[in-house]
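First up is the structure itself, then whatever we jot down about it.
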Amino acid sequence: MVDPQLDGPQLAALAAVVELGSFDAAAERLHVTPSAVSQRIKSLEQQVGQVLVVREKPCRATTAGIPLLRLAAQTALLESEALAEMGGNASLKRTRITIAVNADSMATWFSAVFDGLGDVLLDVRIEDQDHSARLLREGVAMGAVTTERNPVPGCRVHPLGEMRYLPVASRPFVQRHLSDGFTAAAAAKAPSLAWNRDDGLQDMLVRKAFRRAITRPTHFVPTTEGFTAAARAGLGWGMFPEKLAASPLADGSFVRVCDIHLDVPLYWQCWKLDSPIIARITDTVRAAASGLYRGQQRRRRPG
């Protein structure tokens, strides 16, 4: 029978190996030898009866290891808060919090979250909003801005509002490729822009406009600055947050490709823990998102 008591140092070793990608790096973080890290992982695997780490470069957690990663991260957070509450030198060590957020939110409203969080160490991961919840499932992030309204196991969900996206391009691009309007035939030939291969916003706009998918040439530009520069240079049309598109539309650098827009619901998912830090970050995120559209989003109570 498996002993239900899990060893803290073994969980810490698992978390360090997966976060840093190797046993050597984990050993350096934990101030032990690589063989000691290996032994801790082996002992934990023997205890639970399953392989927890895929020993590749970089190392990654198996499906069985993911719940233990989440446990390790949550245990470390609660331990840090308990030590801080006790006071003394231990309270001087700031807690590290990992958050996943999409680039468009970071470029528009999320930076306001940083105000008043100087007592924590933030590890912000930029992820597409349709995929950021993956880091919650893997136990990497304690919170994520996501389009997923169904709670990840062990998490609460808070609706934030809707981010409005507009299809825009440079005026010369529209004159060259869309002179007769944003028709299905023109959309099939006019290059579009996408953040990466996970970015489905342009596909959503096309389906909304024509009620079907249309294959088209696409440039992939995975930074906010690069995406904007590509649109200004006339490489393609793309979906921009209304806030980012407002100034270029006002000065004539951008024009609307069509009158259709997309409202993308965003949610804040975070660990379901009685944690002052999580509560404070959640309140800060919700306040920062107060400028998002709220009219069309379905209301739901936090999970």
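Backbone N, Cα and C atoms are what each Cβ position is placed from, and that goes for glycine too.
Original residues throughout; no substitutions modelled.
Since the structure is predicted, the reported quantities are computational estimates derived from the model, not experimental observations.
The feature domain 'HTH lysR-type' is assigned by Swiss-Prot to 6-62.
What Swiss-Prot notes for the published mutagenesis of K42 to E is this: Leads to dissociation into monomers. Neighbour density for K42 (mutagenesis position): within 10 A of its CB lie 13 other CB atoms from the protein chains shown.
Counting only same-chain residues at least 6 apart in sequence, those with a Cβ under 8 Å from the Cβ of R60 (mutagenesis position) are V18, G21, V53, V54. According to Swiss-Prot, the experimentally introduced change R60 to E is described as follows: Leads to dissociation into monomers.
Annotation of the published mutagenesis L71 to W in Swiss-Prot: Leads to dissociation into monomers; the original residue is retained in the structure shown. According to DSSP, L71 (mutagenesis position) sits within a helical segment.
K42 (mutagenesis position) sits 18 Å from L71 (mutagenesis position), taking the Cα positions as reference. Per DSSP, the secondary structure of the domain 'HTH lysR-type' (6-62) breaks down as 36 helix, 4 strand, 17 coil. With a cut-off of 8 Å between CB atoms and residues at least 6 apart in sequence, the same chain places L6, L11, G139 near L71 (mutagenesis position), listed in sequence order.
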